[in-house]
Amino acid sequence: MLPFATIPATERNSAAQHQDPSPMSQPFDLPALASSLADKSPQDILKAAFEHFGDELWISFSGAEDVVLVDMAWKLNRNVKVFSLDTGRLHPETYRFIDQVREHYGIAIDVLSPDPRLLEPLVKEKGLFSFYRDGHGECCGIRKIEPLKRKLAGVRAWATGQRRDQSPGTRSQVAVLEIDGAFSTPEKPLYKFNPLSSMTSEEVWGYIRMLELPYNSLHERGYISIGCEPCTRPVLPNQHEREGRWWWEEATHKECGLHAGNLISKA
């Protein structure tokens, strides 16, 4: 089982008080660092990320189980920077949960929104549910990928809550550290940390319950993988969590594009 022991309060306070808030961006050997972190705890991976990037590291929060990532990062750096995507189609419970997390940790969450100049023509021409007919790619491209691309254009490193057990078809090879193949450019590499990659759903929920973290109330109604309201449904017993997303499409295509590298690497 992956170690994710709780950091004692005295150590958490010390880490928070001594965290250097200035950007560090220290050069490093990517393969060597990735290899050294491969078997480390999520906290150790995040600590290394902060050591190399300081406040240039952004945490991605989806409004679901990745509250664990926010919690771990906040305990290492109280000045942690967090962003979340508001597609305009999230569940009411998710909006409430994002507010809960903001208040619980006393942090600002940078909420990213779609560009209305792109969104309005799509809705006007195809309506609000074109993804059931045309696939989710176009809608996700406007509501998720474009806002994220705008955000990451000014970011040197980010951390996600991706886990290998979330999708055997697309996430089974998620590395703890990689160059983001979807959003890097030749001039500007983007470093992507996945500290929770080796954690299982059971371990994530053990952490949430042990520390009594806030969580999305949709989880109490059978939702596991939570996205936009029209594209998410509860899963049945013995179904994989990803079967609750875009259920009308092939399993191998169940990535919205935020982690397109998972698909690119399999091409």
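Note: Cβ is positioned from N, Cα and C throughout, glycine not excepted.
Don't expect the noted substitutions in this model, because it carries the original residues.
What you see is a predicted model, and the numbers here were worked out from it, not measured in a lab.
Features of the protein shown, as given by Swiss-Prot:
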BINDING   Ser60, Leu85, Lys144, Gly161, Arg242, Glu243, Gly244, Arg245  adenosine 5'-phosphosulfate binding site
MUTAGEN   Cys139 to Ser  Loss of activity. Contains essentially no iron
BINDING   Cys139, Cys140, Cys228, Cys231  [4Fe-4S] cluster binding site
MUTAGEN   Cys140 to Ser  Retains 3% of wild-type activity. Contains less iron and sulfide than the wild-type. Decreases stability of the iron-sulfur cluster
MUTAGEN   Cys228 to Ser  Loss of activity. Contains essentially no iron
MUTAGEN   Cys231 to Ser  Loss of activity. Contains essentially no iron
MUTAGEN   Cys256 to Ser  Loss of activity. Has iron and sulfide contents very similar to those of the wild-type. Does not affect the stability of the iron-sulfur cluster
ACT_SITE  Cys256  active site, nucleophile
Top Cα neighbour of Cys231 (mutagenesis position) in the set of recorded positions Ser60, Leu85, Cys139, Lys144: Cys139
Please name which of the binding-site residues listed here, Ser60, Leu85, Gly161, is nearest in space to Cys139 (mutagenesis position), Cα against Cα. Leu85
What are the sequence-distant neighbours of Cys228 (mutagenesis position), meaning same chain, six or more residues apart, C-beta distance under 8 angstroms? Thr87, Arg89, Leu90, Arg143
Reduced DSSP assignment, Cys228 (mutagenesis position): strand
In the structure shown, which of the recorded positions Leu85, Cys139, Cys140 has the fewest other Cβ atoms within 10 Å? Cys140
